[in-house]
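One structure is given below, encoded as structure tokens.
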Amino acid sequence: MTSRYRSSEAHQGLASFSPRRRTVVKAAAATAVLAGPLAAALPARATTGTPAFLHGVASGDPLPDGVLLWTRVTPTADATPGSGLGPDTEVGWTVATDKAFTNVVAKGSTTATAASDHTVKADIRGLAPATDHWFRFSAGGTDSPAGRARTAPAADAAVAGLRFGVVSCANWEAGYFAAYRHLAARGDLDAWLHLGDYIYEYGAGEYGTRGTSVRSHAPAHEILTLADYRVRHGRYKTDPDLQALHAAAPVVAIWDDHEIANDTWSGGAENHTEGVEGAWAARQAAAKQAYFEWMPVRPAIAGTTYRRLRFGKLADLSLLDLRSFRAQQVSLGDGDVDDPDRTLTGRAQLDWLKAGLKSSDTTWRLVGNSVMIAPFAIGSLSAELLKPLAKLLGLPQEGLAVNTDQWDGYTDDRRELLAHLRSNAIRNTVFLTGDIHMAWANDVPVNAGTYPLSASAATEFVVTSVTSDNLDDLVKVPEGTVSALASPVIRAANRHVHWVDTDRHGYGVLDITAERAQMDYYVLSDRTQAGATASWSRSYRTRSGTQRVERTYDPE
């Protein structure tokens, strides 16, 4: 089924694991076929004096009248990412309403320099809303591959439907990015959401697949400096499937922790040793600088990814930064998860989110959310027993959280947000989440201990990883083995969880109409194979006004 806003032209076409492993997953237990007009071959390597576009093109953060365009030019052979080499280079950009570029609607130029790693960003305005646009760059007589970007509907437009690809957690060494290839081939996406862990910071062989690496990182060591982060971003953007998806539709991206270091918090990270690995402030600044250089992201506030986009009267999308302002994570079973002085969002961001959700006049309020907000607890007791016992023993008030890196570790922020939704009768809030390397469909209860007899304030769709290890990979058993055992146990202890798949890799497609928001979950045949196939797994939806998830059998 094609998007209701897709033009006919566009339609063509658990054991002890290393401390450097993701907290969630351990606690809970390229040959490619490119699509249609986006099948441009990778350009040849730059030769001296001949600019080349080796890292593809991208667009992001669509507005009704504009979109942010991105590329990197390689002006000379020695001007590799992170090298600091290469001359200033004039780069032109052209935007048209047809892929033959006969109807040009915008053009201009800028200068790419070594100071920005020869990356180029052009924030184009004055475009028509809800319209496919084609764009390309040029330098020294060389044209880049063409990309397609769709502008958002006008703010007051009555929109019949929207469709977004949804992905997270793509570890280069763990496999190939076939999920991106399959999303690119659809040709019906208004945009795609990357919910974090676009890159990983580990050194070669530290975080692969079942103890091996399918392909090697660059640089080979753990990334610490600005040059390191630039090299790693550059390696990722040589992937043909990632290039194809970036050329197919605008990305709306937020970071999680691995864009910087595992389990990042405001003053450090689990995967950072102060002094030995330099100063945290310098490392964080380097990682963020490289991210904004290499990603088509338009920050509303410098140094953070929280911002808001609108898609007509149908939906708005609040995008969160859950790393820059958070308190340090506490250990499993620590009652400090309930400490009101500890924050995940930071005061300013939480107030911004609450105000935006309250003032929204759209049918759906989407929240791009890097870590799971629905409670995920073990050892559940009845509410009348849990609260006094937790108070007596200094345990978490909402049960023993499996992962204190997510909202479970910052329950005061969550309680405040959910109470705000309930007290203001804010309906149709849908959290879109990554991070945990599993697929989930959740209600978001106000009180998990009394659910489902008590209210649900929102719903949540969690997508699995593109390639990063999930439970079956960590315990090295056949895919599906762990999920068959773990899923019933998880659901029994967490009655707001409608479904969880702990084992498979893939992606989601979110389809929205005025009546419902539906996530279709797709899984890959084998992440270690560049030509991996994709198949539909399940679909869940939330109907308008219900604040609850239900299964459906009709993928869009």
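Every residue, even glycine, has its Cβ placed from backbone N, Cα and C.
At each noted position, the model has the original residue.
Within the same chain, the residues at least 6 positions away from HIS118 (mutagenesis position) whose Cβ sits under 8 Å from its Cβ are ARG72, VAL73, THR74, PRO75, ALA79, GLY86, THR89, ALA112, listed in sequence order. Swiss-Prot gives this note for the published mutagenesis HIS118 to Asn: Decrease in activity.
All protein chains included, CYS169 (mutagenesis position) registers 28 other Cβ atoms within 10 Å of its own Cβ. Classification of CYS169 (mutagenesis position) by DSSP places it in coil, neither helical nor stranded. The note that Swiss-Prot attaches to the published mutagenesis CYS169 to Ser is: Loss of activity. No change in secondary structure and thermostability.
Under mutagenesis, Swiss-Prot gives CYS169 to Ala with this note: Loss of activity and strongly reduced content of iron. No change in secondary structure and thermostability.
The note that Swiss-Prot attaches to the published mutagenesis HIS217 to Ala is: Strong decrease in activity. Sequence-distant neighbours of HIS217 (mutagenesis position) (same chain, 6+ apart, CB under 8 A from its CB) are TRP172, GLU173, TYR200, TYR202, GLY203, ALA204, ARG232, ARG235.
Counting only residues at least six positions away in the same chain, the Cβ atoms of PRO81, ILE199, ALA290, TYR291, GLU293, TRP294, MET295 sit under 8 Å from the Cβ of HIS233 (mutagenesis position). In the three-state DSSP assignment, the secondary structure recorded for HIS233 (mutagenesis position) is helix. Among the mutagenesis entries in Swiss-Prot is HIS233 to Asn, noted as: No change in activity.
Here the residue is the original one, but Swiss-Prot notes a mutagenesis experiment at this spot, HIS233 to Ala: Loss of activity. Altered secondary structure.
Summarising the environment of HIS246 (mutagenesis position), the number of other Cβ atoms within 10 Å of its Cβ, over all protein chains shown, is 28. Listed in Swiss-Prot as a mutagenesis experiment, HIS246 to Asn is described as follows: No change in activity.
When secondary structure is read from DSSP and collapsed to three states, HIS246 (mutagenesis position) falls in the helix class. One mutagenesis experiment named in Swiss-Prot is HIS246 to Ala, and its note says Loss of activity. Altered secondary structure.
One entry in Swiss-Prot concerns the mutagenesis experiment HIS258 to Ala. Its note says: Little effect on metal content, visible absorption spectrum and on activity. Around the Cβ of HIS258 (mutagenesis position), the same chain contributes CYS169, GLY196, ASP197, ILE199, TYR200, GLU201, each under 8 angstroms and 6 or more positions distant in sequence.
Around the Cβ of GLU259 (mutagenesis position), a 10 Å sphere holds 26 further Cβ atoms from the protein chains shown. In Swiss-Prot, a mutagenesis experiment is listed as GLU259 to Ala, annotated with the note Little effect on metal content, visible absorption spectrum and on activity.
HIS272 to Ala appears in Swiss-Prot as a published mutagenesis result, with the remark: Strong decrease in activity. Residue density at HIS272 (mutagenesis position): 21 other Cβ atoms are found within 10 A of its Cβ, drawing on all protein chains shown.
Record note (Swiss-Prot) on the mutagenesis of ASP435 to Ala: Little effect on metal content, visible absorption spectrum and on activity.
DSSP classifies HIS437 (mutagenesis position) as coil under the three-state reduction. Under its mutagenesis annotations, Swiss-Prot gives HIS437 to Ala the following note: Almost complete loss of activity and strongly reduced content of iron, but little change in secondary structure.
With a 10 A radius on its CB, ASP435 (mutagenesis position) counts 29 other CB atoms from all the protein chains.
Taking the C-alpha atom of ASP435 (mutagenesis position) as reference, the shortest distance to any of the mutagenesis positions HIS246, GLU259, HIS272 belongs to GLU259. HIS437 (mutagenesis position) has a Cβ environment of 29 other Cβ atoms inside 10 Å. You'll find the Cα of GLU259 (mutagenesis position) roughly 16 Å from the Cα of HIS437 (mutagenesis position).
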